[in-house]
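Trainee: Below are the features I grabbed from Swiss-Prot:
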BINDING   Gln48, Trp49, Phe50, Tyr72, Tyr219, Leu220, Asp221, Ala222, Ser322, Ser327, Ser328, Trp329  UDP-N-acetyl-alpha-D-glucosamine binding site
MUTAGEN   Trp49 to Ala  Reduced ability to promote bacterial colonization in mice
MUTAGEN   Asp186 to Ala  Strongly reduced ability to promote bacterial colonization in mice
MUTAGEN   Tyr219 to Ala  Strongly reduced ability to promote bacterial colonization in mice
BINDING   Asp223, Asn320, Ser322  Mn(2+) binding site
MUTAGEN   Glu253 to Ala  Reduced ability to promote bacterial colonization in mice
ACT_SITE  Glu253  active site, proton acceptor
MUTAGEN   Tyr283 to Ala  Strongly reduced ability to promote bacterial colonization in mice
Amino acid sequence: MLSPLNVLQFNFRGETALSDSAPLQTVSFAGKDYSMEPIDEKTPILFQWFEARPERYGKGEVPILNTKEHPYLSNIINAAKIENERVIGVLVDGDFTYEQRKEFLSLEDEHQNIKIIYRENVDFSMYDKKLSDIYLENIHEQESYPASERDNYLLGLLREELKNIPYGKDSLIESYAEKRGHTWFDFFRNLAVLKGGGLFTETGKTGCHNISPCGGCIYLDADMIITDKLGVLYAPDGIAVYVDCNDNRKSLENGAIVVNRSNHPALLAGLDIMKSKVDAHPYYDGVGKGLKRHFNYSSLQDYNVFCNFIEFKHKNIIPNTSMYTNSSW
């Protein structure tokens, strides 16, 4: 068995590949061994562009940002050219005009392996929960405490929020669908990666017949630049994420999430947390705490060691290029 850091660097960099008959390598964390599960060369790559201001695009423009500072559309097209044997999905959402939707069609026609997937066309209902149930569960929890231990201010807020749920909008998913900030982006990224291959197959797009609905996907932010084919990837228990490092302090990020199967239990754990809190965050809770729960991370472990264990990096990906420019939002 190899150390977690060495296995991840060695295999993610695509410098070796295990044969079909070779036993899988294993890595350990918190006293438990995990197989380095393969993510094969047919696994689709997924990008995402949720556009809060579609009116900023001119006539004949694909409504995905493509400026000198933020060449996101060019990065997606470049990935499609390099990974020409993979399906490249782009999950999109926004109040697009008819003409802008035609531009998406033109993009698909010009690059046959690019598939535009509209968020509203994907069935995410299996991941939903009534907002009223979330509020009621939190209210009942507060009410179960002795009177001296209750947070009466919070209890009042919860009751007020419960009353203010709009008619016909009693849905966790619908509440995020109406947002136009980073949590809008982050929440549906989590659901898309949970669906994995099913995100591609259920939309009926041509060219997706070789994708298994139970398979995984490789999610990359549009500021991640692919420079060559990724090959076969390996991840502990079939999941890994991008890790940022600033002044030797590491942190889990959601700019890249790779999974070998749909409904990965680490992301399901994060979704369970999202469904239990009224103030949950799709990045901190849905990804970070979900991973920690799944892999039994606690404050007793070294956080940097955990980040090394779960890190996705690849010699053929230049990550997080937008860190050098201002936000595109």
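For all residues, glycine too, the Cβ spot is worked out from N, Cα and C.
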Trainee: Return only the integer: C-alpha distance in Å from Asp223 (Mn(2+) binding site) to Phe50 (UDP-N-acetyl-alpha-D-glucosamine binding site).
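Mentor: Rounded to a whole number, the Cα-Cα distance is 14 Å.
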Trainee: Near Phe50 (UDP-N-acetyl-alpha-D-glucosamine binding site), which residues of its chain come within a Cβ-Cβ distance under 8 Å, counting only those 6 or more away in sequence?
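Mentor: Listed in sequence order: Leu91, Val92, Asp93, Gly94, Arg119, Trp184, Phe185, Phe188.
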Trainee: Rounded to a whole angstrom, what is the C-alpha distance between Asp221 (UDP-N-acetyl-alpha-D-glucosamine binding site) and Glu253 (mutagenesis position)?
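Mentor: Glu253 (mutagenesis position) has its Cα 11 Å from the Cα of Asp221 (UDP-N-acetyl-alpha-D-glucosamine binding site).
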Trainee: Give me the long-range Cβ neighbours of Glu253 (mutagenesis position): same chain, 6+ apart, Cβ under 8 Å, in sequence order.
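Mentor: Spatial neighbours, sequence-distant, of Glu253 (mutagenesis position): Val241, Tyr242, Val243, Asp244, Asn320.
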Trainee: What does DSSP assign Asp186 (mutagenesis position), in three states?
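Mentor: The residue in question, Asp186 (mutagenesis position), is helix (DSSP, three-state).
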Trainee: Quick check for you: of the recorded positions Gln48, Asp186, Tyr283, Ser322, which have their Cα within 10 Å of the Cα of Tyr219 (mutagenesis position)?
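Mentor: Hits: Gln48.
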Trainee: Does DSSP put Glu253 (mutagenesis position) in a helix, in a strand, or in coil?
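Mentor: For Glu253 (mutagenesis position) - judged by DSSP and reduced to three states - the answer is strand.
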Trainee: Given Gln48 (UDP-N-acetyl-alpha-D-glucosamine binding site) and Tyr283 (mutagenesis position), what distance in Å do their CA atoms have, once rounded to a whole number?
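Mentor: Pair distance, Cα basis, whole Å: 15 Å.
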Trainee: Out of the recorded positions Trp49, Asp186, Ser322, give me the one sitting nearest to Tyr283 (mutagenesis position) by CA distance.
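Mentor: Smallest Cα separation from Tyr283 (mutagenesis position) among Trp49, Asp186, Ser322: Asp186.
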Trainee: What are the non-local neighbours of Trp49 (mutagenesis position), defined as same-chain residues 6+ apart in sequence with CB under 8 A from its CB?
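Mentor: Looking at Cβ-Cβ distances below 8 Å from Trp49 (mutagenesis position), excluding near sequence neighbours, one finds Pro63, Ile64, Leu65, Tyr72, Val90, Leu91, Val92, Ala222.
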Trainee: Counting across all protein chains shown, how many other Cβ atoms sit within 10 Å of the Cβ of Asp223 (Mn(2+) binding site)?
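Mentor: 20, counting other Cβ atoms within 10 Å of Asp223 (Mn(2+) binding site).
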Trainee: Using other CB atoms within 10 angstroms as the count, which residue among the mutagenesis positions Tyr219, Tyr283 scores least?
Mentor: Tyr283
Trainee: Ser322 (UDP-N-acetyl-alpha-D-glucosamine binding site) has how many other Cβ neighbours within 10 Å of its own Cβ?
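Mentor: The Cβ of Ser322 (UDP-N-acetyl-alpha-D-glucosamine binding site) has 17 Cβ neighbours within 10 Å.
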